[in-house]
Amino acid sequence: MRNLNLILFTALAAVTYANVQPHDISQNGAVKDGNHLRIDLNETSSVELMDKWLSQAFSGLMAAVASKKIAKMPAEHQNIVQQCSKDAKDVREHAKCLVKLLDAEKSGKLGRKQYQKVVKSPETIVLPENPKMLTKKDLEKAENAGAAENNENLEWIGSFGTARAKRSYKVVHRDSYALRSTDDVDGMTKLAKSLTNTVRAMKNKTERAEPWVEAVGRIKKLGEEAKREKKNREVMKKRLKQMIDNTPAEFVDPRKPVALKQAEMEDENNEIAKLMRKKEADEIRVPLKFLRKAVKTALMLGGQNVTDFDQKTLKMVSPRMMSIVPEQEDESLFNLLSPSLFSLHDEGEGIEKLTSLPHLLKKLDNHGQNAWMDFIVEAAGVSDEVTKTEKVFREKKEKELRGTDGVPLYFTKENATKILGNEEKSKIEVFEDLDKSYSEEQKKKLNDDGFAFLTEKQMERLYGKESPYKHTKALKKFKRLRDDPEKYIEKDIRALAEAEKFRVARRADIVSSPFILTPLTFASAPLSNTFIVLSPLVLSPITLSPAVLGPIILSPWVFVPLILSPRVLSPLIVNPLVFSPIILSPLVLHPLILVPGVFNPIILSPLVLSPLILSPQVFTPLILSPFALNPLILTPMVGSPLILSPFVLSPIILSPQALFAVVLSPYALSPLVESKLIAAEVVLSPSWLS
């Protein structure tokens, strides 16, 4: 396959692959180890996991590219590309879907939607350097471009606009100045401070008093954070859906659909709760409906517009007292005798601003105003409620990131250092520095497109001499790709689509890695083109895992059934088998050499060119398993009948058979050569040339 240069994803995956150190395992699954969970993987599982991660990384990048370009397509074409991506079975097929998208874009089929007219106003008017080249049209553009800027400095008198001149500052000269001291504070200010201290003493508060401005600022910050979180939640749901729709089912991170479903269920539960609250409110609002109708009738008689009045919220004789944020203009709200009075801010309009406490306290100096505002905020318990709300908000966020026992569901620098050592700490610090170095443009690209490109300085930090991920060759290559990197991504996607197959690298052989209680299901990849040496299998069934070129040497099997797992060119050599039946698993070119066995029935599993050599067997019957070119050589057998298993060209050579039977198994060209039969029967099994 062509050398791929996908920026960042390939490099990170390669670095991670290089640093994996798989361990031998005694059991498989999550194990509680102190304050963390440990999942032990053998070498095969580690390689398979890395293969999966790399495939997900490539598919993730391609899904991000598709999400960016697919927005320009009509809805029906979007569905075609998304369905193609969902049906893809591997990275190569996914890349082919992307190539169709890229080709359509190049051919101009992904232009603006039909009948959509885009009008773009230039931000800057560029005029020719030579004044003689100016045309009347150019001058009109220049005049119109500056009109908006000039209008900002106009003061209108009737229908005439006059430019406002900048006011000059008047300089005052004095012979001396008097500095204020604490004794100069007026009585009202002292009273406010005294009242504030009294309230704080009653609440047993000893910490620094929080100014009212800070309390109001915290409230605004909480409100903005709640809005931002709601917006981020919607963006996250949209992004997850796009990534899932544009990623093959094979490579979808299983956590993403779960997260999307969970988010949707939470939203549904919130909506249900709102509807229930609304229903309860409706039950007690029956008398209020008469009031609403009366108000509506009065307004109609007064000649006022009552359009959509029934859909509006009626606020009647319900003044807001000491509000902490300004009243928002809301067209869905009908306000009747419900002003905002004595607000703690000086914003808003009309009565709200005139009656606000900062406005009423303007007769006092700044110290007096702030002192009385501090008292009012403290007496009302605003700071305490803000602190409680912040605590609830913080605990909710922390709860989402921790397990039921309070253990974080993620690696922190502290626990990673404790578990994995200082080397892993240095790796985490590299990514901490990298995260802090992102520019606003990079953050925007990450949010909008799902990927961004590193600067040379960032690449130096990640792959340079001082980094634990030091990779000089990769660094040089990535620096060369800084010119139009998206072109290289497109080039590599096309290379993936044309490749015959996609693999990380040649699979390493599995050596000295026991499999205990480790079911191998759909494990064709790690069992093919791999030597398995000195790796016993115990209680580890192999199911739906065909294997090609996967010899197993010096690796005994104990209670390892082979089910629906054909094997080709995968001999077993010096490999004892105990209670390991072979069921619905044809063996082709699969010799068994020095493979003694006990209780290993072969059922519905044809054998071709799979001789048993020096492999004594006890209670290993062949049932409904025809075989050809499958001699038994120096392989004595006890209690191993052939039942409904025709065979041809399969002589039995120097292989005594005891308690042996051939039942309903015709055979041809399969003579007995120096092989004594003891207590043997042949029933309904004709033979030819044997």
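A Cβ is built for glycine as well, from the same backbone N, Cα and C atoms used for every other residue.
A 10 Å cutoff on Cβ-Cβ distances gives Gly348 (mutagenesis position) a total of 20 other Cβ atoms nearby, all chains included. Secondary structure from DSSP puts Gly348 (mutagenesis position) in coil. What Swiss-Prot says about the mutagenesis result for Gly348 to Arg is this: In mg439; defective molting.
Under mutagenesis, Swiss-Prot gives His590 to Tyr with this note: In mg364; causes a blockade of the molting cycle; 56% of homozygotes remain trapped in the larval cuticle when grown under standard culture conditions; an additional 22% arrest development but are not trapped in the cuticle; survivors develop slowly; increased permeability of the exoskeleton. Counting Cβ atoms from all protein chains shown, His590 (mutagenesis position) has 23 others lying within 10 Å of its own Cβ.
Taking a C-beta cut-off of under 8 angstroms and a sequence separation of 6 or more, Gly597 (mutagenesis position) has the following same-chain neighbours: Pro576, Leu577, Val578, Ser580, Ser615, Pro616, Gln617, Val618, Thr620. What Swiss-Prot says about the mutagenesis result for Gly597 to Glu is this: In mg435; defective molting.
Around Trp688 (mutagenesis position), taking its Cβ as the centre, 10 other Cβ atoms fall within 10 Å, counting all chains. Trp688 to Arg appears in Swiss-Prot as a published mutagenesis result, with the remark: In mg434; defective molting.
Mapped onto three states, the DSSP output places Trp688 (mutagenesis position) in strand. DSSP assigns His590 (mutagenesis position) to coil in the three-state reduction, outside any helix or strand.
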